[in-house]
Amino acid sequence: MFSWVSKDARRKKEPELFQTVAEGLRQLYAQKLLPLEEHYRFHEFHSPALEDADFDNKPMVLLVGQYSTGKTTFIRHLIEQDFPGMRIGPEPTTDSFIAVMHGPTEGVVPGNALVVDPRRPFRKLNAFGNAFLNRFMCAQLPNPVLDSISIIDTPGILSGEKQRISRGYDFAAVLEWFAERVDRIILLFDAHKLDISDEFSEVIKALKNHEDKIRVVLNKADQIETQQLMRVYGALMWSLGKIINTPEVVRVYIGSFWSHPLLIPDNRKLFEAEEQDLFKDIQSLPRNAALRKLNDLIKRARLAKVHAYIISSLKKEMPNVFGKESKKKELVNNLGEIYQKIEREHQISPGDFPSLRKMQELLQTQDFSKFQALKPKLLDTVDDMLANDIARLMVMVRQEESLMPSQVVKGGAFDGTMNGPFGHGYGEGAGEGIDDVEWVVGKDKPTYDEIFYTLSPVNGKITGANAKKEMVKSKLPNTVLGKIWKLADVDKDGLLDDEEFALANHLIKVKLEGHELPADLPPHLVPPSKRRHE
């Protein structure tokens, strides 16, 4: 008796089990969020429906910049290989969107074929028409870098209204479509000719809902002197501050991202450190891909909820018979007041609402009589997903991340940053002398010995109190000096002999020169007399 009640209750109590985060996101979207989107025509206003390929695809990196800022050369530098369809030159060369992806053989897949392939995440680009699809292709090639990530090369952004109109498709809208689905957006600027055209400003503004994905690269920085570089960097930050309206400062990487010799090598160390940081950021993408997809689904769910409230409010205000057209105009003009009313009634953050101007434009062409009234059950299902299902998936995300290596992307330029004499920081700081036969501290030991014998050694060793008097002269914080003491006291007897004291001073010098201290003492820094204990 009442078996239908018990089944329903049991279904609510038992959480759904997923094998992977991607499978969980796919099922949650199809079962809980998609019905809300379809009921309130979300896809006509904001973004096409997600497909299976959107949840399974590799992390993607989108490169955006004005012409001749080095976008295609940047890809060539990363993968260390020419790719089909690649054109490089000082004039506007890349006139297409090129998805550089892994494939068993080299080749090009045209846009019209790409958008009918269910294994690719590009099917919804069909909506931008033939003018765009004729300017879209996939360059396939076997490459170890592309095993882990895909890279989207874009046409160089030009100045002037003529070029914008002659494209034949909405360039900013296409970029916005990609921005929703990629894991990283890299904006490239040329340090030698810094200029932000009107179209580029519009493009950056179109990406404003994805600031967390944006990184900026100031490329070709080896072509200018240090003083000029500082001025260019300041001008870039000032320009970006006017376009990207966020309190946080966007991360800018400075360098020269190609394999040619540096024209002005003054800032070589800076460029190496910046390249290393950017590579680490890109290498982290596969590890963080599941979290990014989860975050994007949450953002989409919040927008879908707000959209449902907007559409149902408009439906509620519409008359049943007469004066529909005049009422529609009135509602569109007063959409800002409807936003405020929804914000108050449902305690929704202003940041969750879509652009007022864009929404007004889209509503002009809609038939309000086809809008649906509020259906609380659909909203409750999405609320339940956000409150419970997403929390369970977060646990799975952390588990999947812990099983992945920290740097998944390998091959190409990424191999050049690995261990070896040309690895970043090799032979510097605590690594100095790593390949020397002699103990690297030995060359300065006579100087340290003079200080050591003024500190009243007993049986060839000084106490911690006496060592502290000398070590604090470095003005380093006690936390740092405490770490240096632990590293230098190799035999852990609470005292320092002459070699250990020399080692402590060497580590102080390393820190004062701006290098990090090692977590454990490297073998080449162990004093010669202690090496037999190792």
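Glycine is no exception: its Cβ is also placed from the backbone N, Cα and C atoms.
Nothing has been swapped: the model has the original residues at all the noted spots.
Noted in Swiss-Prot for the protein shown:
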| type | residues | note |
| --- | --- | --- |
| BINDING | G65, Q66, Y67, S68, T69, G70, K71, T72, K220, W258 | ATP binding site |
| BINDING | D489, D491, D493, E500 | Ca(2+) binding site |
| DOMAIN | 55-286 | domain 'Dynamin-type G' |
| DOMAIN | 444-532 | domain 'EH' |
| MUTAGEN | G65 to R | Abolishes ATP-binding and localizes to cytoplasm |
| MUTAGEN | V203 to P | Greatly reduces oligomerization and interaction with RAB11FIP2 |
| MUTAGEN | K483 to E | Loss of accumulation at the ciliary pocket. Loss of function in ciliogenesis. Loss of association with tubulovesicular structures and altered MICALL1 localization. No effect on MICALL1 localization; when associated with A-485 |
| MUTAGEN | W485 to A | Loss of accumulation at the ciliary pocket. Loss of function in ciliogenesis. Abolishes interaction with RAB11FIP2. No effect on MICALL1 localization; when associated with E-483 |
So among the binding-site residues D489, D491, D493, E500, who's got the most Cβ atoms within 10 Å?
E500
Could you round the CA separation between V203 (mutagenesis position) and G65 (mutagenesis position) to a whole angstrom and send it over?
9
Fewest-neighbour residue among recorded positions, criterion Cβ within 10 Å, set K71, K220, K483
K483
Note down the number of other Cβ atoms within 10 Å of the Cβ of W485 (mutagenesis position), including every protein chain shown.
19
Setting D489, D491, D493, E500 aside, what same-chain residues sit with their Cβ within 8 Å of the center of the Cβ atoms that define the Ca(2+) site, listed in sequence order?
K461, A488, V490, K492, G494, L495, L496, D497
Distance from K483 (mutagenesis position) back to Y67 (ATP binding site), taken between C-alpha atoms, in Å
50
Please work out the number of neighbouring Cβ atoms within 10 Å of the Cβ of V203 (mutagenesis position), leaving out its own Cβ.
23
In Å, rounded, how far does the Cα of D489 (Ca(2+) binding site) sit from the Cα of K483 (mutagenesis position)?
10
Taking the Cβ of Y67 (ATP binding site) as the centre, how many other Cβ atoms fall within a 10 Å radius?
20
When you rank G65, K71, D493 by Cα distance to W485 (mutagenesis position), which of the recorded positions ends up on top as the closest?
D493
Counting by DSSP secondary structure, give me helix, strand and coil numbers for the domain 'EH' (444-532).
54 helix, 5 strand, 30 coil
Per-residue Cβ crowding (10 Å cut-off), top of recorded positions G65, T69:
T69
